[in-house]
Structure formats: C-alpha cells, structure tokens
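Everything below concerns the one structure shown next.
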Amino acid sequence: MERHRARALGRDSKSSRRKGLQSAPPAGPYEPGEKRPKLHLNIRTLTDDMLDKFASIRIPGSKKERPPLPHLKTVSGISDSSSLSSETMENNPKALPESEVLKLFEKMMEDMNLNEDKKAPLREKDFGIKKEMVMQYINTASKTGSLRSSRQISPQEFLHELKMGYTDERLFTYLESLRVSLTSHPVSWVQSFGHEGLGLLLDILEKLINGQIQEKVVKKTQHKVIQCLRALMNTQYGLERIMSDKRSLSLLAKAMDPRQPAMMADVVKLLSAVCIVGEESILEEVLEALTSAGEERKIDRFFSIVEGLRHNSVNLQVACMQLINALVTSPDDLDFRLHLRNEFMRCGLKEILPNLKGIKNDGLDIQLKVFDEHKEEDLSEFFHRLEDIRAELDEASDVYSMLWDTVKETRAEGHFLSILQHLLLIRNDRFIREQYFKLIDECVSQIVLHRDGTDPDFTYRKRLDLDLSQFVDVCIDQAKLDEWEEKASEHCKKFEKECTDHQETQAQLQKREAKINELQAELQAFKSQFGALPPGTKIPLQPSVEGEAGPSALPPAPPALSGGVPPPPPPPPPPPPPLPGMPMPFGGPVPPPPPLGFLGGQSSIPLNLPFGLKPKKEFKPEISMRRLNWLKIGPNEMSENCFWIKVNENKYENRDLLCKLENTFCCQEKEKRNTNDFDEKKVIKKRMKELKFLDPKIAQNLSIFLSSFRVPYEKIRTMILEVDETQLSESMIQNLIKHLPDEEQLKSLSQFRSDYNSLCEPEQFAVVMSNVKRLRPRLSAILFKLQFEEQVNNIKPDIMAVSTACEEIKKSKGFSKLLELVLLMGNYMNAGSRNAQTFGFDLSSLCKLKDTKSADQKTTLLHFLVDVCEEKHADILHFVDDLAHLDKASRVSVEMLEKNVKQMGRQLQQLEKNLETFPPPEDLHDKFVIKMSSFVISANEQYEKLSTLLGSMTQLYQSIMGYYAVDMKKVSVEEFFNDLNNFRTSFMLALKENIKKREAAEKEKRARIAKERAEKERLERQQEKKRLLEMKTEGDETGVMDSLLEALQSGAAFRDRRKRTPKLKDIRQSLSPMSQRPVLKVCNHENQKMQLTEGSRPHHSINCNSTRTPVAKELNYNLDTHASTGRIKAVEKEACNAESNKKKEMELLGSVAKSESVPEVEALLARLRAL
C-alpha cells in the first residue's frame, strides 16, 4: 500500500509541475531585426544528461497527448530536470568546448532523424555554423518547454512495467500508453526502448497466444501488442529489428485469427509490408512462419488467409488480398510464383474470387486487379518459355540431357528411369509405336499442363480424364494412310519400270542409229571406190562376218569418212600447234621468271587462246590471303563443249563479297601447319592355305552336306536332271559344286555300284551322282540360271543410278552457278600465285574448301560459301536436291558393273556351247537341254538390254567428265562421283552447322539479354525496396510503415515485371501519401517536380538565415501524430504554391507562423532538414 501511495504522490507532483509549465506563457516569435536574448546555460553541466535531453525533444501539440499511466515508479531524474534546465539557461553557451559542441551536433542530427546521406554534407560544414545550429536548437527547445517535459516517462520505466508480468487491464493500459509514446517520441527514444523492449513485447504476445484464453481482455491486449509492434515498425530501426527476428514473424503468423478481424487485419498488413520490403530470405522466413503456424493448427498454411477473405469485414478482405499479392509477386522465380498462386487456388481462393469481384470497394478492386494482372503476366511468361524450349530444344539428346540433369541424384531419378524402361516395352512396330507415343504425349500434357491454371487433383476421382476421340481419329487416318502408301509404292515400282524401259529403248535406238550410220558409211565408201552399179545387177550375199571385215581393209575409207560422219573423238583443232609455247605466257607476268622477257605478252594471249577464251581478270587484293589449293585445268585440256568454256563468274563479282572474303581469309597471322606424317597402310592379304582334298576329308564334307538336307539321294539326282527350280536352291548347288569329288573319283566310285549297301553314306551319294553325265557343267549352268535374275536386278538399278546422276549433274543450274562462284572466289584468293587467273578447276578441289581455314580459325571457306549462298544466291542451294541420285551413284563401282556384264556374256556363250555339245538324254527325267535352251533365249534378250544400258551409261559419264574437263586417265568414274557426293554431303553439313551456329548465337544473345535484364531488375528491385524504406523526400526515418501500407493499398508496391520499371519520380509520386489525396492531385503533380529538382541538387554552402518549406513533414497524414486538419490544409496549400526563391520561402514561413501559430521549432526543424 505504501508503494502505491508513493506512486500516487509522484503522479500528483508530476501533474502539478506539468500544469505549472503549461501555464507559463509561450515565447512568441521575434522580428527579423530584433535582438534575441542570450541563453543562460551552464556549460559544465551539458554532458551526457544534456545529450539525452536532445534525444527526447518533441514538438508540443503535434502529437496526441498520452493517457495517464498508472502505477509507475517515480524517478529521481524527473526532479532534477527543472533545476538542470534553469541552471543551463543561466550560463553562456558560447563557452562550450568544441568536443561538446560536436557531441551535441551529432545528437541533434540523430534526433532530427537524418540518415547518413543527409549527415555527411552537414559534418563538412564550418565549426561556427555547427555551433550556431546547436545554439538555435537549444534555444528553441528551451523556449517551448520541451526540455522540461521530455523526461516524464522514460523507456526504462516502460521496460520496468513490462517486466512485471501483468495480464489484466493494467497491461492493456500500459500498452496503450506505450503505443502513443512510440508514435510521438523521436527515433532515439524508440531505439532506446526497442533494444530490450522488442523482446519483452514478443514475450507478452507469445504468452497471450499460447495461453489459449478466449477472454475479451486477453484478445484486446493481444491486439494492443500488435499495435505497439506496428508503431515500432513505423521507424526504419524498428522495421529492421523485427525483420531480423525470426520469432517476431512466427508470432505474427500465429496471431492471424479470422474470428478477430480487426487484429488480423493489422497482422496481415504488417506481414505484407515485410514481404515487399525484405529480400528473398525474408520471404522464405514469412512462408516458413506460415507453414509452422499451419502445421501447429493442423491446417493448410494459407487457410487462415483464405478464411479472412470469407469474412464480412471488407477491411480484412483488402488486407488479406494485399498479403496474397505480396507473397505471389515477390519471388523472382516464375515457377515459385506459379506454385504459390496455385496453392492459394487449391485452398479455396478460386471459389472466393467471383464473390470478391462482386463487392463494390475501391481498395479491394485495386488488389483484385493486381492479382489478375500478375497472373496473366506469369502465364504469358510461362507460355513464352515453353515456346522457347520447343524452338531451341529440337534435338532429343539435348532434351534428355536437360531432363537427366534435372532428376539425377534426386528422388525423382528412380521414377524417371522407370518411365524410360516402360517406354522400351512398346511393341516394335513403326505404326503402333507412333500411336503409343501419341497417347502417352496426350496423358503427360494433361498432367503437367492443366487448362485452368491449377495443379490437377487426381485424388478426388482416382483417375485421369483422357480424351481419346482424337486418338481414334488418328488411328482411322493411319489406316487410310497405310492404304495410300501401298498404292503409292505400287505406282513407284511402275514408274521405275517405265524409266528402265525408257532407257532401254533409248539405248537400243542409239545402237540401231549407230548401226545405220555405219552401214551408210560403208555404202558411201563402196560407191566412191567402185562406182554405182548398173540397174538390175544382182550382188551375191556374203557371210556377215566377212562383210563386217570389209571396210577395215580399205585404206582410203577413214579419210573419206572424216568429212561426212562425225567420229566419236573430235579431230584435233587448228590452234594446238602454237600452244606448246603458251603455257608460261598464259599466266602472264604472275610467275617469278617472266616468260620470254617481254612486257606485252599479256596482250597477245587473247589471239592464241582456243575456243574464244578470254584471259581472266587479274585481282590484286590489298592484303595477302590464304590460298585455295585447287587443281588447275589449262585451256589445252578443254574441249569445245566444255563447261569451263561457257562460265561467266564475273556476274557474281561484288565488292562487298570480296571485302568480306579478304577479312575472313587474310594471312595476317602465320598459319600453323601441322605436318602429319601419314604412313601408308600396307594391305596384308591373307593367304589362304591350299587344302588337299583327301578321301576322308571329302567324305566328311559330304556327310555334313547330306545331314543338312535330309533328302534321298535318288531324289536329289532327279531334281538335278529335271532342273527343278522349286526344290533346288542356290546354296544347295553351291555346296554340291564345292564338295563333290572330281570326275575321275566319281568314275572310280561307279565301279562299286554292286557293293552299294556296304558303302558309307558319302560314298553311296557319290555312286548315285556318278550316273549323271557331265555333272559339274550341269550344276554350273543350273547355278547360273538361278542367279541370273538376281544379277540382272542388281545391275540394272546401279546403271540407272549412274545414268540419272550424270543427267542431273549436267542439267543442274544451281551446281553450275556454284562452280562459277567458287571460281571467282578462288581466283581472288589466289591472286599473285601460280593458280591465279584460272579458267577452270578440277571438281575434286571442291572437297578442299573445308580445309581452307579463316584467319581466326573459326570458320572455313566452305562455311563462308554456304553463308554467301544463303544471303544472296538462295537458288544455288537447290543443287543439293537436284543431285538426288548422286549418293547412290557414288556407291556404284562402274568397273565392277562392266566386269559383271562381261562375265554374264561369257557364261551365256559357254552355256550355248555346252548345249551344242551336250549328249542326248538317256534318262526320261533329264530335261536339262530343253529348259536351258529356252533360258538361253530369254537370257540373251536380258543381256542385250543390259549391254545397251551399260553402253548408254558409259557414254553419259564420259560425256559429263569431258564436260567438266576431267581426265579419265587420272580420275576414275568412282572417284568422280565420290568427290561430288562428299562435297554435297559436306555442303549440307555446313549448311546445318551454320544454322545451328546462328541459333546458338541467337540463344546466347537471348540468354545474355535475359541475364542483363534479370540483373537490371534485381538492382531496380533493390532500389525500389530502398525507396520504400526511404519514402520521405527529405529522408525521414519515421512513418515507414505508414508509407508501406499506403503503397500496398494503392497497389504501387507490387512491381510490374513486363512493363518498364518506373523512374524515381514516378515511384515517389505513386508512393507519396499526398498523391493519394484527391484535393491535392493537381498541385502536387507540379510541386513534386520542384521538390525532386531541389532535393537532387548538391549543396555546397549553407545559409543559416534561409529556411526551406517542410513539405514532406507537413504532408504526412497520420491522424494520431498530426495537428488539426485546417492547419494541414493551409500548409499544403502554401506548399503547393511555394517558390525556390529564398525571399518567398521566408515570406511563406512567416505567413504560416503568423496565421497558424506554428512554433519556431518547426521552422528550425524544416530549415535543418533542408540543409
């Protein structure tokens, strides 16, 4: 009781002193020319106690009065404050030491809530200016009486009362008084309390939450603790302290209770502010706190937030939507944002959204609009990412590598392996496999890409909704496709047969025309020698063999024929005689030893070049270039109809092309040639050891043969006699020819016919087969008959491929243009060398284009050529399609074709001779002569066609090789086609590599741009969060939470990822509290520009007599901390019309001070903040 009585007496004495202080007349403002009285301060007493007093200076009347705080202990420092103040007023402050002035100056700047950016220019000022500022600050504070009233309740007193552990109405009263103190006192007071007070507040909140007491006073107290935390977070210091304490976030998450809408609205707003200001780690801590609270209550972590949306309180609904937007828009990772949004949808947000959109509330409409816009932007970004994946990952190996990197060493690795293993079990049928994969693709797409934007919940019906209608339609279409493919295959075979018949007909026509020409030549020769026969003369017919040999015996015939009939080789042209002396002059002055030592040799070249050839242009590149090592073809190696006679490569000459060629294939860097020693591989022929066919060995081979067929010996003999192709196989005849004994052994074995039963099986078989006369020739003929059709079918396509390829090469315009372009580039690159001014080159040199590297070793001449064709000569690229049969022709050996056809002809001749000398059949089953005679007739017809086709093919490849001046003595047909096919393959590969290179460059460019954009967004996000914390134009550290909540309410706190990041001016206009007031919408727009311009200007000097308009300070709309509305509107009106001129600022300040009785300390604070 005594203790409470002492406290009551202390309160009475305090109240009496407070009344006495308030009754004293306030110091009025002085006129500009009037001398101010000196301050009487005791310099020695201005120690740390005085620094504490500066920390507690506040503006009277600008904050709400605090309710009386009961049961507080009296503090001895209270009685000392008045005496100390009176003592300091009596002394001269000018005698204050420099160190004390600097301490007071630092304490003054801290009490003014200046950050380090604002403190730095002030610290650089002259000591006299600092001292004058301190004196003015002390003088103003002492006159207003704030020094005498600032020590009424200290932070230590609040800490002491919080430690008492009250849980009744007294605690509620303490917390209400604490909330007002945290709101009204400066930052230094808040820092002094928050160092230990934050932990005490969290302890109280934890005790109230875990107490499970549903009394009304407990819930009111819990709400009051939340309000105290909000007041503490209204400063930058308090916000940083709470964000750094994990327990605070956990307790705030546990305090969310939809049954208390007012308290939950405050809690949700605080968490929203933390989310938009904090880094990714803070967001993770908030989510972790929500998860822990949900697990403790055994509910989903977002259940309380969604339940808050179901409440009838619109304020709570707006706050919950703010938190949802803060959580969903804060992460940088798209997948994480989609995951959080989908989780909210599953918790019931999807069903609530239509109801929320029906509520008419501006704040709620803003939050719903932010949610919808960010949802659409994320979905659009997600679809674009899928399109990029489809466009870039077109290789199955790249997709597999990405998937494997995603799942390896995770729990999903086993499932991924199981999926692959199941895919291997699909039936190995090309049609069925495709349908399986389509069905699997449909299932996977429905699982991972749900149409409504939410994760599919398969636990509801335990099944997957799969639309098989499209799959059935595909199966029907596939059946139709199979039918059409079968018909197309039949037509293709018919077309190939028609082409073959056409070529055969053409070949026969050419052969007969040649025969006609030959006969006409013989007739003309005969007439010229013997003259015309008289009419009616009969000439006896001679054998054809003698008639054919007649013309060759006539010496004069060839000269006579040269004028009438063109021979296969053209006659030597007249120009060749002077050509032996022309090889050196042909090159002009290019070779080191100039030919014949004359300067005018170049002008005489056109007179001696054959077939109207003109000398090639001599190029002189500005820098030395890499050489194209091609094989040069001279004019004397060309024929009149040669391709190189007609080329005109100058039409492709382009200065841009030549400059690009120079830059790419210059020789500024020495080319490092790696000399690789190629050792010739010695072909080691395996020498087959000669086998000695002894009787035991022959018997063993026959035993193996007979055991594999299991056919009676007599039946085998009958099959051979009858030439039964239905039962005789090629392998069977080959084995018989290989393993049968020779004729002498067969004859000797025939003597043991009487002892047949006593012989072993091989000998019995040999005895049976000894009765067949001329067994080996018979077997060889049967084998030839069995193989003939197959040989014809193998030879015909090869002849067709070579013939078609020759025609394609000659007809391809793209290939001709390509050769002209290569000739131009090669002559330019070889300028100044022995290969310069070339009329043509060997086609085998095309394969060497890929061996010519660029100066930077990053590309080749072939890739450069492909690039030029793609850019300017796209029609050249079609030559790849024009030479469709070149690949097959390159695999054909013309030499082997000719050998096979000749071998076939020899076998037919041998068969005809054997049939002529074959003995008459003695056995009724012997049908060899009959069947073989008919076979020989049909085979001869086939052979004649093959011979004709082969001759036509020979003429075609000889013509095409002569057309391109290819020396057939040095280059075979196989090499010619192989070189062209290798070049064609290399060209297609270079084309693909160029495309991949461009795609890789584009991909790298997109990745670089994306990385730069992400880095830019990260920096902008940091700046934005920094601006959210420093919302005031003058850097005030108070009102942080008010500004954040204002930004949340207006939607400006949620950054737009797809639009441009707003500038600092736009952000301040959108986040400033005065921009939300419609009454100031017009004037603030212009005033903000003025403030930013002034605020961004560096201050190199300070005028102590000038003041700045405290725009940001007076335009803070906090009803608990500001004066009357009329005065605020007056200050706002004056602020909107303020000028940057010093004179108008002074007039404005004077008018405000006179009309609204603004204390002088406010003008001083505004002046100091402006400095």
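Here the Cβ of each residue, glycine as well, is placed from N, Cα and C on the backbone.
No noted substitution is present; original residues retained.
The domain 'GBD/FH3' feature in Swiss-Prot is assigned to 93-455.
Experimental mutagenesis is annotated in Swiss-Prot for Lys118 to Arg, with the remark: No loss of ubiquitination; when associated with R-119, R-493 and R-494.
Every protein chain considered, the tally of other Cβ atoms within 10 Å of the Cβ of Lys119 (mutagenesis position) stands at 16. The DSSP secondary structure for Lys119 (mutagenesis position) is helix. According to Swiss-Prot, the experimentally introduced change Lys119 to Arg is described as follows: No loss of ubiquitination; when associated with R-118, R-493 and R-494.
Quoted from Swiss-Prot, the note attached to the mutagenesis of Lys493 to Arg states: No loss of ubiquitination; when associated with R-118, R-119 and R-494. For the recorded site, Lys493 (mutagenesis position), the DSSP three-state label reads helix.
Record note (Swiss-Prot) on the mutagenesis of Lys494 to Arg: No loss of ubiquitination; when associated with R-118, R-119 and R-493.
What Swiss-Prot records for 540-610 is domain 'FH1'.
Look at Swiss-Prot and you will find 615-1013 tagged as domain 'FH2', backed by sequence analysis. Within the model, the domain 'FH2' (615-1013) carries an average pLDDT of 82.
As annotated by Swiss-Prot, domain 'DAD' applies to 1036-1066.
Among the sequence features in Swiss-Prot, the mutagenesis site Met1041 to Ala is noted as follows: Impaired ability to release autoinhibition, leading to defects in actin nucleation and elongation factor activity in the nucleus. Mapped onto three states, the DSSP output places Met1041 (mutagenesis position) in helix. Here Met1041 (mutagenesis position) comes close to Arg230, Met233, Asn234, Leu239, Leu270, Ala273: these same-chain residues lie at least six apart in sequence, with C-beta atoms under 8 angstroms from its C-beta.
One mutagenesis experiment named in Swiss-Prot is Leu1168 to Gly, and its note says Accumulation in the nucleus due to defects in nuclear export.
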(request) Provide, as an integer number of angstrom, the distance between the C-alpha atoms of Lys493 (mutagenesis position) and Lys118 (mutagenesis position). (result) 91
(request) Work out how many Å separate Lys118 (mutagenesis position) and Lys494 (mutagenesis position) at their Cα atoms, rounded off. (result) 93
(message) Between Lys119 (mutagenesis position) and Lys494 (mutagenesis position), how many Å separate their Cα atoms?
(response) 96
(request) Among all chains shown, work out which of the mutagenesis positions Lys118, Lys494 has the most CB atoms within 10 A of its CB. (result) Lys118
